[in-house]
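The next block holds one structure in the form of structure tokens; read it before the comments.
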Amino acid sequence: MDPNTVSSFQVDCFLWHVRKRVADQELGDAPFLDRLRRDQKSLRGRGSTLGLDIETATRAGKQIVERILKEESDEALKMTMASVPASRYLTDMTLEEMSRDWSMLIPKQKVAGPLCIRMDQAIMDKNIILKANFSVIFDRLETLILLRAFTEEGAIVGEISPLPSLPGHTAEDVKNAVGVLIGGLEWNDNTVRVSETLQRFAWRSSNENGRPPLTPKQKREMAGTIRSEV
């Protein structure tokens, strides 16, 4: 087994333990707690795959971190923090487009993980573009603020938004939700394209026809769920 794989797992286990102690003292906010739960599941899976005991790995991770901290100067820590890139906020929509109220003649709604998908199934034979406002870090989508579907006339006919009760989502969550929304709109013979900005940072690529490169799994989910649920 690669020793770097083992040491990475050990450090991750110890850092999770530290974050758990922070949560136990009621110092973590909702996104912090959400990531804590997600990472716990991930560590259990990694431990099972690697055949490593989490408690033993946590102790070993503590020793690694303590050794690094002894060697770390305050100046080096400041330089490390300064070199971490900050999130960027990208906007496809204007403030008016984001805040505008809209209604649906035939409303449909689906919850996909931590995201809520809404669309008007009365819309047919329209050209539709999906626009989104979101944050980016390391040139990848970090957090979706809001996504809306617009007709050429500017009418809002669909939306994807984070659920306040389930904070925290991944780029994969967003891509899956976009796939469901596209499938629902295309079911009524609409032509849907995704903004170049969203394609670039969510899928790391773009197509001239505005369609993101959905995986076979996403295409199956679109076809299987949209008929009955959206």
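Numbers here mean position along the shown chain, with the first residue as 1.
Heads up, the Cβ atoms here are built off N, Cα and C, so glycines get one too.
Per Swiss-Prot, the features are:
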MUTAGEN   Lys20 to Ala  No of ISGylation of band I form; when associated with K-41; K-217 and K-219
MUTAGEN   Arg38 to Ala  Complete loss of inhibition of RIGI CARD ubiquitination; when associated with A-41
MUTAGEN   Lys41 to Ala  No of ISGylation of band I form; when associated with K-20; K-217 and K-219
MUTAGEN   Lys41 to Ala  Complete loss of inhibition of RIGI CARD ubiquitination; when associated with A-38
MUTAGEN   Glu96 to Ala  Complete loss of inhibition of RIGI CARD ubiquitination; when associated with A-97
MUTAGEN   Glu97 to Ala  Complete loss of inhibition of RIGI CARD ubiquitination; when associated with A-96
MUTAGEN   Lys108 to Ala  No of ISGylation of band II form; when associated with K-110 and K-126
MUTAGEN   Lys110 to Ala  No of ISGylation of band II form; when associated with K-108 and K-126
MUTAGEN   Lys126 to Ala  No of ISGylation of band II form; when associated with K-108 and K-110
MUTAGEN   Lys217 to Ala  No of ISGylation of band I form; when associated with K-20; K-41 and K-219
Secondary structure of Lys126 (mutagenesis position) (DSSP, helix/strand/coil): coil
Mutagenesis positions listed as Glu96, Glu97, least Cβ neighbours within 10 Å: Glu96
Lys20 (mutagenesis position) CB neighbourhood, other CB atoms within 10 A: 14
Entry from the mutagenesis positions list Arg38, Lys126 having the most other CB atoms no farther than 10 A: Lys126
Greatest C-beta neighbour count within 10 angstroms, which of the mutagenesis positions Lys108, Lys110: Lys110
Rounded distance in angstrom between the Cα atoms of Arg38 (mutagenesis position) and Lys110 (mutagenesis position): 22
Alpha-carbon distance [Lys20 (mutagenesis position); Lys108 (mutagenesis position)] in Å: 39
When distances run from the Cα of Lys126 (mutagenesis position) to each of the mutagenesis positions Lys20, Lys41, Glu96, Glu97, Lys110, the nearest one: Glu97
By Cα-Cα distance, the member of mutagenesis positions Lys20, Lys41, Glu96, Glu97 nearest Lys110 (mutagenesis position): Glu97
